[in-house]
Amino acid sequence: MAAAAGSCARVAAWGGKLRRGLAVSRQAVRSPGPLAAAVAGAALAGAGAAWHHSRVSVAARDGSFTVSAQKNVEHGIIYIGKPSLRKQRFMQFSSLEHEGEYYMTPRDFLFSVMFEQMERKTSVKKLTKKDIEDTLSGIQTAGCGSTFFRDLGDKGLISYTEYLFLLTILTKPHSGFHVAFKMLDTDGNEMIEKREFFKLQKIISKQDDLMTVKTNETGYQEAIVKEPEINTTLQMRFFGKRGQRKLHYKEFRRFMENLQTEIQEMEFLQFSKGLSFMRKEDFAEWLLFFTNTENKDIYWKNVREKLSAGESISLDEFKSFCHFTTHLEDFAIAMQMFSLAHRPVRLAEFKRAVKVATGQELSNNILDTVFKIFDLDGDECLSHEEFLGVLKNRMHRGLWVPQHQSIQEYWKCVKKESIKGVKEVWKQAGKGLF
């Protein structure tokens, strides 16, 4: 009860800021789009539209970014040819640069997760060493809860590798991170040092980035892993200013949970227009925001004809659904049983599959909404394959490229890279594996 009350209080507080900032944001930004106008002013604690001016010209959904196709080096990974979709998106939203490397602020990261594109943006700011120290000065005093990125605002640096790492936290279950964490924990105390964390970050980030690239588009080579020459937000958050602290898995798990909660609360506020509840139409808009399937018009027809006006979804229901979306691979395996048996997926079967995949249940309110939206034939059955595609696009913010890689193959790659990382750690420590 206390936790729920706290969440409601946070939503109410941010909702108040959002509503007070709407007038300011609408005056400052010319034609920002219905969702950008709703949040750009106050939901990000003073993210005024003066922050937006021209720099990058971006096509909305076709991926034609004006990022030059060239050789790119980012903390040890060399990209040859056209950058990946995630790299393009990172360049679109990043606002800081130091010695040829681009960085996001915490506010940039939140915008990149919430919005499809940045319509107007200031010029990239070139940082000196003194600027970097000033930018990172607020991290030590910032709270470590579910408002961490909002509280920091522009006071922080996020590298491309860290950007990929944070996105993976939003789209994958915690279990895989725990496995990779333990693989790099050579002492068995569930604590890792800074250099080991870099390897964990590289392992996860590399796999996620490769999954957003079509094999005939981009060539990748991996250079020797090297530590960044400057501190970043995550480094100082986990290891302190001098990098001498150790990171315990429990602390890292709390960070993952808080990050997921923060993004969920931000997106809830964005699509509920700052209210403490989300209309079912708003939920459908959130669900279909990054979708370009040929059946999108049918989905919206279902929303208009099948969802009753005045019905809403609570923040807790929304969070439960977001938790479910981090287990899509496991859920897809459960759905394959119905495909192989040529059986339609009805509400009871869907509810059971969710419980098996996540260990939790979705409310009947959410399930009823999902079924009404994705019932293409009017037979009260779910078109689950396209439903999964819509959800994957939603969670990957429109950058998902369909793969033939299963979750087992994904974590097999992670395990392989983890073993390589372990060998390097032991080699540096002057120890043998056995």
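The backbone N, Cα and C atoms fix where each Cβ goes, and this holds for glycine too.
Original residues only.
Pulled from Swiss-Prot, these are the features on record:
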BINDING   ASP185, ASP187, ASN189, MET191, GLU193, GLU196  Ca(2+) 1 binding site
BINDING   ASP375, ASP377, ASP379, CYS381, GLU386  Ca(2+) 2 binding site
DOMAIN    172-207  domain 'EF-hand 1'
DOMAIN    227-262  domain 'EF-hand 2'
MUTAGEN   ASP154 to Arg  Does not affect its ability to regulate the activity of MCU; when associated with E-107 and 120-E-E-121
MUTAGEN   GLU196 to Lys  In EF1(mut); decreased calcium-binding and abolished ability to interact with MICU1 when associated with A-185
MUTAGEN   ARG352 to Glu  Abilished interaction with MICU1 and ability to regulate the activity of MCU
MUTAGEN   GLU386 to Ala  Abolishes mitochondrial Ca(2+) uptake; when associated with A-185 and A-375
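Reduced to three states, the DSSP call for MET191 (Ca(2+) 1 binding site) is strand. Helix, strand and coil counts from DSSP across the domain 'EF-hand 2' (227-262) read 21 helix, 2 strand, 13 coil. Taking the centre of the Cβ atoms of ASP185, ASP187, ASN189, MET191, GLU193, GLU196 as the Ca(2+) 1 site, the nearby residues of that chain (Cβ within 8 Å, site residues left out) are LEU184, THR186, GLY188, GLU190, ILE192, LYS246. In space, GLU386 is the closest of the recorded positions ASP185, MET191, GLU193, GLU386 to ASP377 (Ca(2+) 2 binding site), judged by Cα positions.
Ranking the binding-site residues ASP185, ASP187, MET191, ASP375, ASP379 by Cα distance from GLU386 (mutagenesis position) puts ASP375 first. Put simply, of the recorded positions ASP154, ARG352, ASP379, the one whose Cα is nearest the Cα of GLU193 (Ca(2+) 1 binding site) is ASP154. Note: the CA-CA distance between ASP154 (mutagenesis position) and GLU196 (mutagenesis position) rounds to 28 Å.
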